[in-house]
Amino acid sequence: MKASMFLALAGLVLLFVVCYASESEEKEFPRELISKIFAVDDFKGEERECKGFGKSCVPGKNECCSGYACNSRDKWCKVLLGK
């Protein structure tokens, strides 16, 4: 009887600890999200890598990687053939 009471009490304490931990993580989530948004803004000024096969592009801007060309009709990088 004593063992089952102790086990039930330990289970309730464990449940309380898990709920408290998950609730504190939820409170920090908006702060983490905002910091990640501002971290993404820091990278906007940097030069981006070239775009590979199937990535959207703007014709004439030379955004595609070497061996690919921006198709003016489909507006995505395709394999450059013949040139």
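Cβ coordinates come from backbone N, Cα and C, glycine included.
Within 10 Å of the C-beta of Lys51 (mutagenesis position) there are 17 other C-beta atoms, taking all protein chains into account. Record note (Swiss-Prot), mutagenesis Lys51 to Leu: No gain of activity against hNav1.7/SCN9A. The unchanged residue is displayed.
According to Swiss-Prot, the mutagenesis experiment Gly54 to Trp carries this note: Low gain of inhibition activity against hNav1.7/SCN9A (IC(50)=2.7 uM), and gain of binding to anionic POPG liposome. Important gain of inhibition activity (IC(50)=440 nM), and gain of binding to anionic POPG liposome; when associated with S-71. Secondary structure at Gly54 (mutagenesis position), taken from DSSP and collapsed to helix, strand or coil, is coil.
Among the mutagenesis experiments that Swiss-Prot reports, Asn71 to Ser is described with the note: Low gain of inhibition activity against hNav1.7/SCN9A (IC(50)=4.0 uM) and no change in binding to anionic POPG liposome. Important gain of inhibition activity (IC(50)=440 nM), and gain of binding to anionic POPG liposome; when associated with W-54. Asn71 (mutagenesis position) carries neither a helix nor a strand DSSP state and counts as coil.
Swiss-Prot documents Val79 to Trp as a published mutagenesis change and attaches the note No gain of activity against hNav1.7/SCN9A. The number of other CB atoms found within 10 A of the CB of Val79 (mutagenesis position), across every protein chain shown, is 9. Val79 (mutagenesis position) carries a strand DSSP state (E or B).
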Those mutagenesis positions listed as Gly54, Asn71, and which of them has the most Cβ atoms within 10 Å of its own Cβ: Asn71
